[in-house]
Amino acid sequence: MSVTTPRRETSLLSRALRATAAAATAVVATVALAAPAQAANPYERGPNPTESMLEARSGPFSVSEERASRFGADGFGGGTIYYPRENNTYGAIAISPGYTGTQSSIAWLGERIASHGFVVIAIDTNTTLDQPDSRARQLNAALDYMLTDASSAVRNRIDASRLAVMGHSMGGGGTLRLASQRPDLKAAIPLTPWHLNKSWRDITVPTLIIGAEYDTIASVTLHSKPFYNSIPSPTDKAYLELDGASHFAPNITNKTIGMYSVAWLKRFVDEDTRYTQFLCPGPRTGLLSDVEEYRSTCPF
């Protein structure tokens, strides 16, 4: 018959305690390893980005369209809403055309951005001659329309806490104005912007300004660069100047505008740091590049 001595009992107890401690440590380690996955960005949408994916004419999401009738739109001239078909919630962006322009001049950008996981409205303004501050009010009205008056297919896909604006020319000026009035916006992207006001020191919204080297209507010397310089440095901001481009570069499909607009919106509307790699340090400039100049307040 086997007899267990007090010393052996102590040894067995020590082994049991060590085994329990080891098991507990393993559980803690497993939980710690799983924690990053559980704490993943809830706004992250789509696959890991690549340069070729961002340069393509469309992104990973299939897109549907909805017409916003001029007669049903309150405060702006109607437009077209582009949204991902996949059921989920997304940030929402309103885009304004420039002076004398219509939504057709920015339609390519609306559809392209939507294909990367956003709900986008490309608007018509009340008149094609509307000035920048009027366009700011209309961009704001368009955001409200998507949240309250669009179909349920659109409304149910929008995260109302993640809104942004874009615009070309005077629409870009309107974008700056609205960004100065609505600090709750997540991002602003003025495209070859025009505005008589040159100082935007009250903007705290992350802002990407895209200018054009050969713009003779809103020259970068008188518009884009002073706008960028006036935004206070604590604000996340970037300035990208298109090489050899004119004022109307945003009116036709442009891979550089598309790529960096999407990257900016992903980084700041979706808080998706996977896109920081395209903004910091940013694109190559100079010979054989589509970008004449790039500067920013990196790191973001």
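Even glycines carry a Cβ here, placed using N, Cα and C.
Keep in mind the model is a prediction, meaning the values are calculated, not measured.
Record features (Swiss-Prot):
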{"type": "MUTAGEN", "residues": "ARG67 to Cys", "note": "Increases activity on pNP-butyrate"}
{"type": "MUTAGEN", "residues": "ALA68 to Val", "note": "Increases activity on pNP-butyrate"}
{"type": "MUTAGEN", "residues": "SER69 to Pro", "note": "Increases activity on pNP-butyrate; when associated with C-137"}
{"type": "MUTAGEN", "residues": "TYR99 to Ala", "note": "Decreases activity; when associated with A-194 and A-217"}
{"type": "BINDING", "residues": "TYR99, MET170, TRP194", "note": "poly(ethylene terephthalate) binding site"}
{"type": "MUTAGEN", "residues": "ASN126 to Ile", "note": "Increases activity on pNP-butyrate"}
{"type": "MUTAGEN", "residues": "ARG137 to Cys", "note": "Increases activity on pNP-butyrate; when associated with P-69"}
{"type": "MUTAGEN", "residues": "SER169 to Ala", "note": "Abolishes activity"}
{"type": "MUTAGEN", "residues": "TRP194 to Ala", "note": "Decreases activity; when associated with A-99 and A-217"}
{"type": "BINDING", "residues": "GLU213, ASP243, GLU292", "note": "Ca(2+) binding site"}
{"type": "MUTAGEN", "residues": "ASP215 to Ala", "note": "Abolishes activity"}
{"type": "ACT_SITE", "residues": "ASP215", "note": "active site, charge relay system"}
{"type": "MUTAGEN", "residues": "ILE217 to Ala", "note": "Decreases activity; when associated with A-99 and A-194"}
{"type": "MUTAGEN", "residues": "HIS247 to Ala", "note": "Abolishes activity"}
{"type": "ACT_SITE", "residues": "HIS247", "note": "active site, charge relay system"}
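Look at the mutagenesis positions SER69, ASN126, SER169 and count other Cβ atoms within 10 Å of each Cβ; SER69 has the fewest. Excluding GLU213, ASP243, GLU292, which define the Ca(2+) site, the same chain contributes ALA212, TYR214, GLU241, LEU242, GLY244, ALA245, ASP290, VAL291, GLU293 within 8 Å (Cβ to the Cβ centroid), listed in sequence order. Binding residues for poly(ethylene terephthalate) (TYR99, MET170, TRP194) extend across at most 9 Å, taking the greatest CA-CA distance. A Cα-Cα distance of 25 Å separates TYR99 (mutagenesis position) from GLU292 (Ca(2+) binding site). The subset of recorded positions (ARG67, ALA68, ASN126, TRP194, GLU292) lying with their Cα within 10 Å of the Cα of ASP215 (mutagenesis position) is empty, i.e. none. A C-beta separation below 8 Å, combined with a sequence spacing of at least six in one chain, links ASP243 (Ca(2+) binding site) to GLU213, THR285, SER289, ASP290, VAL291, GLU292. Counting only residues at least six positions away in the same chain, the Cβ atoms of SER169, THR192, TRP194, HIS247 sit under 8 Å from the Cβ of ILE217 (mutagenesis position).
Look at the Cβ of each of the mutagenesis positions TYR99, TRP194 and count the other Cβ atoms within 10 Å; the largest number goes with TRP194. DSSP assigns SER69 (mutagenesis position) to coil in the three-state reduction, placing it in neither a helix nor a strand. The recorded positions under consideration are ALA68, MET170. Their Cβ neighbour counts within 10 Å are lowest for ALA68. Long-range C-beta contacts of ARG137 (mutagenesis position), restricted to its own chain and to partners at least six residues apart, with a cutoff below 8 Å, comprise GLY75, GLY174, LEU178.
Taking CA atoms as the reference points, MET170 (poly(ethylene terephthalate) binding site) and ASN126 (mutagenesis position) are 14 Å apart. In this structure the C-alpha atoms belonging to ALA68 (mutagenesis position) and ASN126 (mutagenesis position) are separated by 13 Å. In this structure, the mutagenesis positions ARG67, HIS247 were compared by how many other Cβ atoms lie within 10 Å of their Cβ, and the smallest count belongs to ARG67.
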